[in-house]
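Structure record follows, encoded as structure tokens.
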Amino acid sequence: MATSAVVNCLGGVRPHTIRYEPNMWTHTFSNFSIDEQVQGEYAEEIEALKQEVRSMLTAATTCKEQLILIDTLERLGLSYHFETEIEQKLKEIILHINREEDASGGDCDLYTTSLGFRVIRQHQYHISCGVFEKYLDKDGKFEESLSSDTEGILSLYEAAHVRFRDETLLQEAARFSRHHLKGMEEVLESPLREKVQRALQHPLHRDIPIFYAHFFISNIYQKDDSRNELLLKLAKSNFMFLQNLYKEELSQLSRWWNKFDLKSKLPYARDRLVEAYIWGVGYHYEPRYAYVRRGLVIGIQIIAIMDDTYDNYATVDEAQLFTEMFERWSMDGIDGVPDYLKIAYHFVVSAFEDYERDAGKLGKQFAAPYFKQTIQQLARAYNQELKWVMGTQSMPSFQDYAKNSEITSCIYIMSASVFHGLESVTQETIDWLKNEPNFAVSTGMIGRYWDDIGSHERESRGGKMLTAVGCYMKQYGVSKKEAVRKFREQVEDLWKDVNKGYTAMTCMPRETAVLFLNYARMCDASYTENNDDGYTDPDFSKRKISALFLDPLVF
């Protein structure tokens, strides 16, 4: 609910202040203590089952068998246990494909060709979409006879979502497969029906791996008559091990967050620690990335306090003072600065220092200066946006707003906040990101455009009218409906750029490339489902939080 604007002591007008919903998880995780015996039992069982799965990988001989097993491991959230074995199998498959000139490695059915194409691209190997030409009729359309192959059509649909901009064949594959899946989803039997419905809402390539793993284990695989009981048992034990690990991390982070007591000191700001942590598991869910998850929580909480201070409370004059404090990175010369700004600034600096200590422990001290620079960069961008919103500067062109949005998408600060937790990150990685590569910009703008689509009406009702949608409508004289349609098209094109950029990033370790891909996935999954972000709206995230962190899987 928006409040009326008020005049403050510096003579400026405050923005309409949004009263956010309270935190629904305040005490849920803070007192959690992990049962080391239970966790140890899960770990022992996982290790024993892993040996049997390695034997399965070795025993799989045909390309089809190998691809299905790799895909199943990835859907179940187990592939991180077998990274070396999977990469070796994929290299063998690619060699076979190059000999056969067929993405199925000689198993010439639509399902296997599509599966091979998608998995190979998702692992950053080159493969041409020409492998699908054999399924086209004389007019260049997909043969209608394929529509009776439900699993094949679904596999084609999933493959179409790793396409690049210039791949019109895959554009047609997406249209063709979606049309037929929509027509059959209501008559399919469970669990295939649920699998198709999930794909239509969240194509697998755009889904968040750990979210999908929970869905696949609970709703698909354990109901599949052809399931492998060994894989199912490993998947359930692995998920419960991860769930306990996440609760332990949340307990530690809750204590870290609560010590600042910003809920009472800065009541205008969002109190969303658990929602921030969900982004952490979305970025990298594997156990070895604990510092990635912790770093992202620190980064997101910094972003939220800064965003809500600029966007939801500060006057233009106060925001300028706030920005200058970040530029100086010092409490010196802040006499006359309102207390709430001192509190907000002190939190940001303290949180940064916690990050800096973590970076030192990990031997990644070089990451801290860039993280600091992204905080200062974000302050300048938020300050500029507030001047536009409050009318102290004329409304920007769509191009000027979009350029500022590259920063307020938070792709740079969020990436910087986790770099110390990636073993492969070096100073060269940071230098690469400083050059604003198209791959990073494209992932950031997916999030920014989805946010603008979802927030246009909400922010307009709150008394503000500065979104990319609003700028586009004004500059080009189009309706909101037309602007939103254009933005959705732009998101689709950006995904094609992300796919191409991801596949081309072979000079950088895959864990870094996946980081940016997962940012886009988190944004896409949030906004396509709800037209709002899962951080601000606690009800939207409640179901995901319960499933990932609280509800046990049924064995």
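If you go along the chain as it appears here, the first residue is 1 and each next one adds 1.
The backbone N, Cα and C atoms fix where each Cβ goes, glycine too.
Its own atom aside, the Cβ of ASP307 ((2E,6E)-farnesyl diphosphate binding site) has 19 Cβ atoms within 10 angstroms in the protein chains shown. Annotation note: ASP307 ((2E,6E)-farnesyl diphosphate binding site) sits in a helical segment as assigned by DSSP. Residues or ranges marked as (2E,6E)-farnesyl diphosphate binding site by Swiss-Prot: ARG270, ASP307, ASP311, ARG448, ASP451.
What Swiss-Prot records for ASP307, ASP311 is Mg(2+) 2 binding site. The 10 Å shell around the Cβ of ASP311 ((2E,6E)-farnesyl diphosphate binding site) contains 22 further Cβ atoms across the protein chains shown.
The Mg(2+) 1 binding site feature in Swiss-Prot is assigned to ASP307, ASP311.
What Swiss-Prot lists as Mg(2+) 3 binding site is ASP451, SER455, GLU459, and the listing cites similarity to another entry. SER455 (Mg(2+) 3 binding site) has a Cβ environment of 21 other Cβ atoms inside 10 Å. In the three-state DSSP scheme, SER455 (Mg(2+) 3 binding site) is classed as helix.
Record note (Swiss-Prot) on the mutagenesis of ASP532 to Gly: No effect on catalytic activity.
ASP533 to Gly appears in Swiss-Prot as a published mutagenesis result, with the remark: No effect on catalytic activity.
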Cα-Cα separation of ARG270 ((2E,6E)-farnesyl diphosphate binding site) and SER455 (Mg(2+) 3 binding site), in Å?
16
Measuring Cα to Cα, how many Å separate ASP307 ((2E,6E)-farnesyl diphosphate binding site) from SER455 (Mg(2+) 3 binding site)?
14
C-alpha of SER455 (Mg(2+) 3 binding site) to C-alpha of ARG448 ((2E,6E)-farnesyl diphosphate binding site): distance in Å?
10
Site extent for (2E,6E)-farnesyl diphosphate, whole Å (max Cα pair distance, ARG270, ASP307, ASP311, ARG448, ASP451):
19
Give me the long-range Cβ neighbours of ARG448 ((2E,6E)-farnesyl diphosphate binding site): same chain, 6+ apart, Cβ under 8 Å, in sequence order.
SER405, GLU406, THR408, SER409, ALA468
